[in-house]
Amino acid sequence: MAEKSIFNEPDVDFHLKLNQQLFHIPYELLSKRIKHTQAVINKETKSLHEHTAALNQIFEHNDVEHDELALAKITEMIRKVDHIERFLNTQIKSYCQILNRIKKRLEFFHELKDIKSQNSGTSHNGNNEGTRTKLIQWYQSYTNILIGDYLTRNNPIKYNSETKDHWNSGVVFLKQSQLDDLIDYDVLLEANRISTSLLHERNLLPLISWINENKKTLTKKSSILEFQARLQEYIELLKVDNYTDAIVCFQRFLLPFVKSNFTDLKLASGLLIFIKYCNDQKPTSSTSSGFDTEEIKSQSLPMKKDRIFQHFFHKSLPRITSKPAVNTTDYDKSSLINLQSGDFERYLNLLDDQRWSVLNDLFLSDFYSMYGISQNDPLLIYLSLGISSLKTRDCLHPSDDENGNQETETATTAEKEVEDLQLFTLHSLKRKNCPVCSETFKPITQALPFAHHIQSQLFENPILLPNGNVYDSKKLKKLAKTLKKQNLISLNPGQIMDPVDMKIFCESDSIKMYPT
């Protein structure tokens, strides 16, 4: 039986379904660490068995020299056992921490269930004020968890020079609120750190290290992350003219993907030849002029070809003629034709810095799916659920603002007055205090569906205007005073304005409504 609601809040099952990651992440962490611990135990046990067998062979020689060897072997075995013991103690502490997180989270949601159970027992006599206060406090804590999750994911990791430690505002917020056991911030920080290294530092080492640690899991998922990371490493080596390491990277890390990514490998091979040949053609006295792929991609195709050719050869792109001006070998002819045709479009995507964003999205997708983490921030999910219930067909009309901005310079005085009146009714009446239309939530609300409202609200003093629209009489009179006070429109005494179509009517022309 579902718990009775106090103010239309969702039940416990709803929160559990939306927060499965709070229990799935610790489960994955425990699984990974148990597998790692078992592998270490098997390895060290095998090593101890080998040492024991060697020690037994030494004991067969009953002399002083072999006794010293036996003593050294026993000392080494004791050192290994101590090392295993320290390792196991460390692992046990980490297991206890993870289990304690799960326990705290179960208690957190059990608290919500208990509050709802108390409400069902006190609602008959109306004495539920204490329960209501507890529920509000629970939701305040839960909101802080959502905020901490969002900050941990999206805020950068900063370095404190005084304490010589790294910190994140989301983790600091969670610890200050004593909610750090209710979220796996260490996992989110790892994703944040690798993502920052890709987007802002252009550093592949953290990503490659993470790929090596989770290679088995990525292989089972048939992930292309490793190939794309190694391909980006290869491209970056070519950009700095490090052809030797680029070839080693190609042979060692890219060739194993020849069956699954043959087309991409052909393009990567062509990129090596293309850049090497172009650099050989550069004048020795010239310096690099920069290669802005973002600017080139925004230009037309002929301009792209000219800019790329200009970058590599420091001269204009030659035009195709009916006959070659000079006699060349067969290889030179084919090269000349390719260069004259400007067929560089296929290499632009490889050289584009946008690949870093694509690689980051691919990493986050694999990382979050590995731990069962939602790729969308839980805070934004809750905001979307709430805002979607407020979205109507009158929300989000960008054409109103755009038209006003475009016609400001050429508008006459009369048109300017009409425009000011339109902006006033738009922002002060139609969109006043509307979260859907606010600049803060507009990026979230644009893709949301409209709400399905099946109930209407009646005005306190409804009147029917001649155009068929119904409004509150007091609010129309208040609007008329505001418009005259701000000199937005000229209204005679006893006149009112419809805020939708901005037509002016006399109060005597309106009809008082009596809803039944």
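Glycine is no exception: its Cβ is also placed from the backbone N, Cα and C atoms.
The noted changes are left out; the structure has the residues it started with.
Residues or ranges marked as domain 'CTLH' in Swiss-Prot: 187-245.
A coil conformation is recorded for C434 (mutagenesis position) in the three-state DSSP classification, outside any helix or strand. Neighbour density for C434 (mutagenesis position): within 10 A of its CB lie 17 other CB atoms from the protein chains shown. The note that Swiss-Prot attaches to the published mutagenesis C434 to S is: Abolishes FBP1 ubiquitination and degradation.
In terms of DSSP secondary structure, the domain 'CTLH' (187-245) contains 46 helix, 0 strand, 13 coil. Confidence over the domain 'CTLH' (187-245), given as mean pLDDT on the 0 to 100 scale, stands at 94.
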